[in-house]
Amino acid sequence: MKFETTKNKLHGNAYYQAQFQDPIKFTTGSATPASYNQFIDALRERLTGGLIYGIPVLRDPSTVEKPNQYVTVELSYSDTVSIQLGIDLTNAYVVAYRAGSESFFFRNAPASASTYLFTGTQQYSLPFDGNYDDLEKWAHQSRQRISLGLEALRQGIKFLRSGASDDEEIARTLIVIIQMVAEAARFRYVSKLVVISLSNRAAFQPDPSMLSLENTWEPLSRAVQHTVQDTFPQNVTLINVRQERVVVSSLSHPSVSALALMLFVCNPLNATQSPLLIRSVVEQSKICSSHYEPTVRIGGRDGLCVDVSDNAYNNGNPIILWKCKDQLEVNQLWTLKSDKTIRSKGKCLTTYGYAPGNYVMIYDCSSAVAEATYWDIWDNGTIINPKSGLVLSAESSSMGGTLTVQKNDYRMRQGWRTGNDTSPFVTSIAGFFKLCMEAHGNSMWLDVCDITKEEQQWAVYPDGSIRPVQNTNNCLTCEEHKQGATIVMMGCSNAWASQRWVFKSDGTIYNLYDDMVMDVKSSDPSLKQIILWPYTGNANQMWATLF
């Protein structure tokens, strides 16, 4: 069913710039993994309004003028057959598409969409909204049963360009296009699955992880922007490929690196922000609430938890590492207060002094030296005492070892993750094109991704270590602290800086101490070498967790 909408005549430079900005183009006829990556990167760049905690974020709707609210994407089947999509840059939603001299708008498209998109065409309203619930109802198929891939995209472009009025097929086709364009722009996980599909020349269906990410984009964006001391005020629950729950409680959780674009929710008061978020925009934007004081566990070395020794709260009792208990118990629960104290049962995590090696204890907050009770939790998993510049460290590898403060060397023993689920995050790690990290004895290299292979399963611990599920006593380790050092498997017992990694929002796996990233040597997987190398942004340094 088609309904012609009202077409408005527009004037002004703002309209001209928005309407006639070149569309971002992707040609399916000669598509390669590289050309698809270039397309998605260009779309992400066009949609990005700034960075919050280093993660690209869309524009604040309150700062966007209506004529500048939309971007266009051109998808080509051939030199003569193509369609265009209209995308709302405040939420990355597809709101309309153009097929020749006609254009079609979702029923729930913003009122301004038909005013500023495809104005030289005959405009029609589709009989359904652009959300998955409505699209699946009209398609008579769920997303998980609709195949994605290059051929599905090509046939979808050809079908929409034909002008056929089969609403069921239109809805099904739009489900394909929305996921391969908009969702891929939002999530590295999705774009990586498409790249693997292009490499294999094989169709794929959305897995539980992909669907889970699509369904939780807004809650995950909200949680990141409301982060307090690296901790989400509310957990976000994802589903992995094995249909298991993955509880995400902190900004440093590796699954957060799947986010390539966030929905704008609010500006964190103290977040590191990009210059793109200019002062006048930030001043107009909504500021996140800062009243959250989450109560969480703190997981660290070897997956053990920060614990008040013997559950004794007398002043001076040491803080130790202990096995995380099956139930949430008070001596392993810590409230992250807005005054920068970290409290268990109302008493403060306190450093005995400001020299390396001083032990950390529980102490009455009102009688302790205030500066000894203050801590900052960074988004790389570091917990630092601002007065001394020293960091919380687990020097002993044994359960029951007393925590101390030490010089910040970004060692594995100095890595932490907050949240009530501090268990290791189990995932495959996809890298250069269609290949995944695979463990072999003391070595690691890339092979064709197969989530059923145990060699491709990795456990990412709260301390920042990456361990093969086959043997979690081994850690991915750079052999030397220098450019070109090979990354191998070594025992985790030393908890070195060479064994601590951060999954960054730019798609890299980053070593904090060396300020370098994992790199497929010479972009040649046949060499079977992953090395440490300065950041270049090239495809051989891009990784994604496939959990």
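Each Cβ is built from the backbone N, Cα and C atoms, and glycine gets one as well.
If you check Swiss-Prot, you get these features:
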type     : residues      : note
ACT_SITE : Glu183        : active site
MUTAGEN  : Pro219 to Asn : 7-fold more potent in protein synthesis inhibition in vitro
DOMAIN   : 292-419       : domain 'Ricin B-type lectin 1'
DOMAIN   : 422-546       : domain 'Ricin B-type lectin 2'
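For the domain 'Ricin B-type lectin 2' (422-546), the DSSP-based tally of helix, strand and coil residues reads 18 helix, 53 strand, 54 coil. When the domain 'Ricin B-type lectin 1' (292-419) is classified with DSSP, helix, strand and coil residues number 16 helix, 48 strand, 64 coil. DSSP assigns the residue listed as 'active site' to a helix. In three-state terms derived from DSSP, Pro219 (mutagenesis position) belongs to a helical segment. A distance of 15 Å separates the Cα atom of the residue listed as 'active site' from that of Pro219 (mutagenesis position).
Over the domain 'Ricin B-type lectin 1' (292-419) the predicted model carries a mean pLDDT of 97.
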